[in-house]
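Undergrad: Pulled these features from Swiss-Prot for this protein:
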type	residues	note
MUTAGEN	Glu64 to Ala	Loss of methyltransferase activity
MUTAGEN	Asp178 to Ala	Strong decrease in methyltransferase activity
MUTAGEN	Phe180 to Ala	Strong decrease in methyltransferase activity
MUTAGEN	Gly271 to Gln	4-fold decrease in activity, but no change in FAD binding
MUTAGEN	Arg567 to Ala	Loss of activity, but no change in FAD binding
MUTAGEN	Arg618 to Ala	Loss of activity, but no change in FAD binding
Amino acid sequence: MKHYSIQPANLEFNAEGTPVSRDFDDVYFSNDNGLEETRYVFLGGNQLEVRFPEHPHPLFVVAESGFGTGLNFLTLWQAFDQFREAHPQAQLQRLHFISFEKFPLTRADLALAHQHWPELAPWAEQLQAQWPMPLPGCHRLLLDEGRVTLDLWFGDINELTSQLDDSLNQKVDAWFLDGFAPAKNPDMWTQNLFNAMARLARPGGTLATFTSAGFVRRGLQDAGFTMQKRKGFGRKREMLCGVMEQTLPLPCSAPWFNRTGSSKREAAIIGGGIASALLSLALLRRGWQVTLYCADEAPALGASGNRQGALYPLLSKHDEALNRFFSNAFTFARRFYDQLPVKFDHDWCGVTQLGWDEKSQHKIAQMLSMDLPAELAVAVEANAVEQITGVATNCSGITYPQGGWLCPAELTRNVLELAQQQGLQIYYQYQLQNLSRKDDCWLLNFAGDQQATHSVVVLANGHQISRFSQTSTLPVYSVAGQVSHIPTTPELAELKQVLCYDGYLTPQNPANQHHCIGASYHRGSEDTAYSEDDQQQNRQRLIDCFPQAQWAKEVDVSDKEARCGVRCATRDHLPMVGNVPDYEATLVEYASLAEQKDEAVSAPVFDDLFMFAALGSRGLCSAPLCAEILAAQMSDEPIPMDASTLAALNPNRLWVRKLLKGKAVKAG
C-alpha cells in the first residue's frame, strides 16, 4: 500500500543552538558561521554575483540536494533581492529554486533554526508562513509576489530525480550539491544522483559543493561535468566546483506524453471562469501579453459562478496519480488563496466527509488507511462530529481541517480585475466559432464576423471545449447540475464546517445568511433551466443521509432560489491540462505503439494550442496548481509535478493508454 506522508527530520539542538540530525549524527550548518560558508561555497562557487547581471534570460534556475533548514535558499534569496535592487533593468527578473529533502523539518524546528540568522528574518518569515505539510512530491511556493519560486520535493532525491518529467532536462543553471557529509549519508552521494545532475544541468551550467571527496569529483566527471578544486571555507582545505561544458543528448522516457512550450510570449485565452482567470495571472507573472475572450457579457457566468464551493481534496486508495495530484493541488490552493491580494468571501472552517451508508464508510476507511498527515485529513468518530461540525448526524467520517468554502464567482471576478491591472485585455460577448492556422499564428473567428490573430491560444472554456474541429474528439463530457440556495435557520446557523455526504451543505455565508446545498448531477446534459425536481432532490438527499437529524428536515427550498451550471468532466476525474492533441495524427503515428515503443515519436499536437479543461466538481482545488503547471509548460520552465502524475493530466492520456495496450481508440 502506498503511504502519503513523509517522515519529519529527527533532530536536536546542540549547545550552540545548531540543529543536529540524530539519524546522521551531523550538523545542518556550521557551528562557526554557516551563513558565510553558504555565501562562499554555493553563491561564490557558482559565481552568481557575476552571472546574475549577465544572465540572458528572465529566469535563473538553481537546484539543490538537501533543503535542510533552508539556509542556502534564504541566503540566495537575499542576494537575489540585492541584485534586483542594484540592477532593476537587468534581463534577469525571477529566481527559481528547486530542492529535494527526504526528512523535512517541522515548521516549529524550522523557525527555531532560523533564529540563528536575524538578518535573514524578512525572508525566513515568508518561508515559514508557507511551509508545506509533509506530503510526498513537489510543493510549489510562490514568494515575493511570484518573483521567487521554490519547488520543494519531499522524498529521497535518488528516487525523485528518476521520476522527474523530461521537460526539466537541461533547465538548471546552477547546482548546490549539499547535504550531510558523504561519510555520514552515503546513500545520497551516488552515481545516479551525479548523472541526474548532469541531465538536468543547462549547457554552461555550474555546480558547487563543500566536499572535496575523490569519489564525488570522479563521479561528477563521469557524469559529464568538468571539475576543479577550490580553496575550502574556513578550516576546510578544499571544495569542488564544476561546469557543464558539453551538451549531453536528451533522453526521452515517454515521448507519447511529451509536453512542448512556446518561444512566443503572446497568447489568447478563450474562457471566462476560474481557469482562465488564474491562468491569466500565471502567464502575466511570466511576462506574457495576454488577451481573454469571453462569450458571456461578464465573467463567471458558467460553472465558476456559484455562491459557495467546497475546497477539499479528492482521494482514493486505488489511484496513486489522483491522490498525488489532488493532495498537492489542495495544499497549493490553500497557499495560493491565502496570499492572493484580492477579496472574496471564504471561510477555512474545515470540511467533514461523512460515512452515511456502508459504501461511503468503506471508502472513508480506505482513505484513512493511507497514512495521511494529520494536517491533511483525520478520522472523526460519530460522537465527535457534532462537536466539530456543530450539527448531529450520527455518522463518523474524515475531516479535512484546512478545507472550507469560498465564493467562486467573486474570486473569478476579482482575480480578473487584478489581472487587468497587470495588463490583461478582456473582450466580452466574443463567442469563438472556429480557429485555424495562418502564417504561424492562430486565426480566431468569432460570431458576428469578428476576427483576431494570436501567436498562442489556450482553450479554457469549460464544457464548450469540444466544439472546435481540433477538440471535437476529446474524451470529455458535460454535467449539468443545480445548487440550491437556502435561508439559514437557528439550527442550520450552528453548522461550523462544510458537510459532504451524498451531496454537500455549506455553513451560511454571513454576507447573505444563506447556505448552498447540492448538487444535482445530469451527465451528458447542458440544460441550465431551473428544475423543481432538482430543488427537492437536493433537500431529500440530505434527509435520506441523516434521517434522525431534525435540522435536516427544516431545510427550506420553497423560495426556488438556485443556480444551474454545466461542468466539464472526464471519467478518470482528473483535469486535462497541456497541449491540444491531434487525434488523427495520434492514430496514424501510434498505430503500432504497443509493439514499437522504442521508435515512438513525440506526441502529435497542434502547435501553440493548449487546453485547460475538465475540472469537474473540484475546480477550486485543482485550478490554481493546473494554472501553474500550464503556465510553466507554455513558458518552458520547470513544472511542479512528477512525470507519472503529469502524464495523468495529459489531454491525450486516455487514447495513449489504449494504444500502449494495442487496443482500438474511439473519438470522444
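Placed from the backbone N, Cα and C atoms, the Cβ positions cover glycine too.
Unsubstituted: the structure retains its original residues.
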Undergrad: Output, ordered by sequence, the same-chain residues six or more apart from Phe180 (mutagenesis position) with a CB under 8 Å from its CB, or 'none'.
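TA: Set apart from Phe180 (mutagenesis position) by at least 6 residues yet with Cβ under 8 Å, we have Ser21, Phe24, Asp26, Gly66, Met188.
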Undergrad: Please report the distance from the Cα of Arg618 (mutagenesis position) to the Cα of Gly271 (mutagenesis position), rounded to the nearest angstrom.
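TA: Approximately 18 Å lies between the Cα of Arg618 (mutagenesis position) and that of Gly271 (mutagenesis position).
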Undergrad: Including all protein chains displayed, how many Cβ atoms other than that of Glu64 (mutagenesis position) lie within 10 Å of its Cβ?
TA: 25
Undergrad: Just to be sure I understand: of Asp178, Gly271, Arg567, which mutagenesis positions have a C-alpha no more than 10 angstroms from the C-alpha of Glu64 (mutagenesis position)?
TA: Asp178
Undergrad: Express the distance between the Cα positions of Arg567 (mutagenesis position) and Gly271 (mutagenesis position) as a whole number of Å.
TA: 13
Undergrad: At the level of the C-alpha atoms, what whole-angstrom distance separates Gly271 (mutagenesis position) and Asp178 (mutagenesis position)?
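TA: Cα to Cα, Gly271 (mutagenesis position) and Asp178 (mutagenesis position) are separated by 45 Å.
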Undergrad: Around Asp178 (mutagenesis position), which residues of its chain at least 6 apart sit with Cβ under 8 Å of its Cβ?
TA: Phe42, Glu64, Ser65, Gly66, Gly68, Asn72, Thr209, Phe210
Undergrad: Can you tell me how many other Cβ atoms are located within 10 Å of the Cβ belonging to Arg567 (mutagenesis position)?
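TA: If we count other Cβ atoms within 10 Å of Arg567 (mutagenesis position), we arrive at 23.
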Undergrad: Go through Gly271, Arg618, the listed mutagenesis positions, and name the one with the sparsest Cβ surroundings, counting other Cβ atoms within 10 Å.
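TA: Lowest Cβ count within 10 Å among the mutagenesis positions (Gly271, Arg618) is Arg618.
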Undergrad: Using DSSP, would you call Gly271 (mutagenesis position) helix, strand or coil?
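TA: Going by the DSSP assignment, Gly271 (mutagenesis position) falls within a strand, counted as strand.
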